[in-house]
Amino acid sequence: MKFFLMCLIIFPIMGVLGKKNGYPLDRNGKTTECSGVNAIAPHYCNSECTKVYYAESGYCCWGACYCFGLEDDKPIGPMKDITKKYCDVQIIPS
């Protein structure tokens, strides 16, 4: 019984850290665009996602950098479900 009560107290305090995918937002609430030359260079968004937003990887999807493995506390831009499903399939290997 004591073990059960202790678990009820400790687990919520520990929290659950997860990863998410999406278009990360900067301080101004804008996404990193990858149009033109940046869209052609496949490593631009991967570099932005890993070095600026501390994600696992990223690539250009629909004109903005789409990051994989963002921390839960990083804000991401709103998107439609169909866009998320499309961008979640990583086309360009990082």
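Cβ atoms are placed via backbone N, Cα and C, with glycine included.
So, quick note: what you're seeing has the original residues, none of the substitutions.
What Swiss-Prot records for this protein:
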- LYS19 to Ala: Small effect on toxicity and binding affinity to cockroach neuronal membranes (MUTAGEN)
- LYS20 to Ala: Small effect on toxicity and on the binding affinity to cockroach neuronal membranes (MUTAGEN)
- 20-88: domain 'LCN-type CS-alpha/beta' (DOMAIN)
- LYS30 to Ala: Small effect on toxicity and on the binding affinity to cockroach neuronal membranes (MUTAGEN)
- GLU33 to Arg: >10000-fold decrease in toxicity and small decrease in binding affinity to cockroach neuronal membranes (MUTAGEN)
- GLU33 to Ala: 47.5-fold decrease in toxicity and small effect on the binding affinity to cockroach neuronal membranes (MUTAGEN)
- GLU33 to Phe: 743-fold decrease in toxicity and small effect on the binding affinity to cockroach neuronal membranes (MUTAGEN)
- GLU48 to Asp: 8.3-fold decrease in toxicity and 43.6-fold decrease in binding affinity to cockroach neuronal membranes (MUTAGEN)
- GLU48 to Gln: 27.3-fold decrease in toxicity and 74.5-fold decrease in binding affinity to cockroach neuronal membranes (MUTAGEN)
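On the 0 to 100 pLDDT scale, the model's mean across the domain 'LCN-type CS-alpha/beta' (20-88) is 91. GLU48 (mutagenesis position) and GLU33 (mutagenesis position) have their C-alpha atoms 10 Å apart, to the nearest angstrom. Listed in sequence order, GLU56, PHE68, GLY69, LEU70, GLU71, ASP72 are the same-chain residues at least 6 apart in sequence whose CB falls under 8 Å from the CB of LYS19 (mutagenesis position). Of all the mutagenesis positions listed here (GLU33, GLU48), it is GLU33 whose C-beta has the fewest other C-beta atoms within 10 angstroms. For LYS30 (mutagenesis position), other Cβ atoms within 10 Å of its Cβ number 11. Cβ contacts within 10 Å of LYS20 (mutagenesis position), excluding its own Cβ and spanning all protein chains shown: 14. Secondary structure at LYS19 (mutagenesis position), taken from DSSP and collapsed to helix, strand or coil, is strand. Counting only the Cα atoms, the space from GLU33 (mutagenesis position) to LYS20 (mutagenesis position) is about 19 angstrom. Between the CA atoms of LYS20 (mutagenesis position) and LYS30 (mutagenesis position) there is a gap of 18 Å. Under DSSP, GLU48 (mutagenesis position) is assigned to a helix (H, G or I) in the three-state scheme.
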